[in-house]
Amino acid sequence: MDPLGPAKPQWLWRRCLAGLLFQLLVAVCFFSYLRVSRDDATGSPRPGLMAVEPVTGAPNGSRCQDSMATPAHPTLLILLWTWPFNTPVALPRCSEMVPGAADCNITADSSVYPQADAVIVHHWDIMYNPSANLPPPTRPQGQRWIWFSMESPSNCRHLEALDGYFNLTMSYRSDSDIFTPYGWLEPWSGQPAHPPLNLSAKTELVAWAVSNWKPDSARVRYYQSLQAHLKVDVYGRSHKPLPKGTMMETLSRYKFYLAFENSLHPDYITEKLWRNALEAWAVPVVLGPSRSNYERFLPPDAFIHVDDFQSPKDLARYLQELDKDHARYLSYFHWRETLRPRSFSWALAFCKACWKLQQESRYQTVRSIAAWFT
């Protein structure tokens, strides 16, 4: 008898057990990997970041097209280097604000700078001392910096100090990498489009709300010539008081609103038109870029441009004629039968940046913001 015979079954049993244990270990590793992958795909916030609260509402001006299914994107970490004007704002779920966008982790916690995929720098908050206020010059590989401003070039200092630092631009300019206008028009989703305008509530003629009063500015000089022929109610510092929270109620009593910009630059069409005039259902009388520039964003019969008149006196006469001719006045509201105005929000701007970063991974450098932003 072979002396090794009795031990053979035990050896086979141990070999089978080892094989089963090995297969079990492989299975555990495989399912653990699947679970981690699923967690990453859901966009769970990284630890230590500010909670992102949902912002509800209708789609808002994104030029993206809606789709039945949102494509998978990596969950990007975006750092706000400062709050805009040092004022915190509610942070959104970008998947609810921009069609086709996945959520990003957006935070103002500067400690995440080494891990951030992108950094948004609001120019106003760093412009007085860029060398001291910019993020550290040694950045993580692949991190993109976004230059952000809603102010005109006339109010942006030290742009030349930013040469070569930034990868993307974000502003009201339509040729920005990330276009964030002060307002836009979008189609109504249903009918009727709006209630009829109550002309009986329009008891006053022309209003202007202004906080930055500079006597030598183009807009103040034009106003001074206009008010020699037409009564204009001016609200703001050193003028009629306008208590907080009463602006829309006050301006809605007027038929016309002077949407005069503080400086003249391409695409610089601000809340003076989109909010102060259009949300108050007042016809905007605009002083800013050319009529053709306004018509890129508005129907030609949605506003009155000062350039259409040889003098402020001629404009005053035209406004007085419209005041007496209800049919002609109401023709400035026909566009509202199919369109409605929407306004800028900081949350939407951040989400447009989120969407852009997801869509375009190409790394570029803006050589000179000063040469472009004029």
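Glycine is treated like the rest: Cβ placed from N, Cα and C.
Model, not experiment: these values are computed from the prediction.
Feature annotations, reproduced from Swiss-Prot:
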MUTAGEN   Thr87 to Lys  Reverses the preferential fucosylation properties leading to production of 72% of sialyl-lewis x; when associated with R-124; E-125 and V-126. Significantly decreases cell-surface expression of VIM2 antigen; when associated with R-124; E-125 and V-126
MUTAGEN   Ala101 to Thr  Does not affect 4-galactosyl-N-acetylglucosaminide 3-alpha-L- and 3-galactosyl-N-acetylglucosaminide 4-alpha-L-fucosyltransferase activity; when associated withH-105; R-110; K-111 and T-118
MUTAGEN   Asn105 to His  Does not affect 4-galactosyl-N-acetylglucosaminide 3-alpha-L- and 3-galactosyl-N-acetylglucosaminide 4-alpha-L-fucosyltransferase activity; when associated with T-101; R-110; K-111 and T-118
MUTAGEN   Ser110 to Arg  Does not affect 4-galactosyl-N-acetylglucosaminide 3-alpha-L- and 3-galactosyl-N-acetylglucosaminide 4-alpha-L-fucosyltransferase activity; when associated with T-101; H-105; K-111 and T-118
MUTAGEN   Ser111 to Lys  Does not affect 4-galactosyl-N-acetylglucosaminide 3-alpha-L- and 3-galactosyl-N-acetylglucosaminide 4-alpha-L-fucosyltransferase activity; when associated with T-101; H-105; R-110 and T-118
MUTAGEN   Ala118 to Thr  Does not affect 4-galactosyl-N-acetylglucosaminide 3-alpha-L- and 3-galactosyl-N-acetylglucosaminide 4-alpha-L-fucosyltransferase activity; when associated with T-101; H-105; R-110 and K-111
MUTAGEN   Trp124 to Ala  Decreases both alpha-(1,3)-fucosyltransferase and alpha-(1,4)-fucosyltransferase activity of 50%
MUTAGEN   Trp124 to Val  Does not affect alpha-(1,3)-fucosyltransferase activity. Loss of alpha-(1,4)-fucosyltransferase activity
Residue, out of the mutagenesis positions Thr87, Asn105, Ser110, whose Cβ gathers the largest set of other Cβ atoms within 10 Å: Asn105
Cα separation, Ala101 (mutagenesis position) to Ser110 (mutagenesis position) (Å, whole number): 24
Spatially closest candidate among Thr87, Ser111, Ala118, the listed mutagenesis positions, to Ala101 (mutagenesis position) (Cα to Cα): Ala118
Reduced DSSP assignment, Thr87 (mutagenesis position): coil
Local backbone state of Ala118 (mutagenesis position), from DSSP in three classes: strand
Ser111 (mutagenesis position) CB neighbourhood, other CB atoms within 10 A: 9
Largest tally of Cβ atoms lying within 10 Å of a Cβ, found at which of the mutagenesis positions Ala101, Ala118: Ala101
Cβ-Cβ distance under 8 Å to Trp124 (mutagenesis position), same chain, at least six residues away: Pro84, Phe85, Ser149, Glu151, Cys156
Residue from Thr87, Asn105, Ser111 whose C-alpha is spatially nearest that of Ala118 (mutagenesis position), among the mutagenesis positions: Asn105
Rounded to the nearest Å - Cα separation of Asn105 (mutagenesis position) and Ser111 (mutagenesis position): 14
Reduced DSSP assignment, Ala101 (mutagenesis position): coil
Between Thr87 (mutagenesis position) and Ser111 (mutagenesis position), the C-alpha gap once rounded to whole angstrom: 19
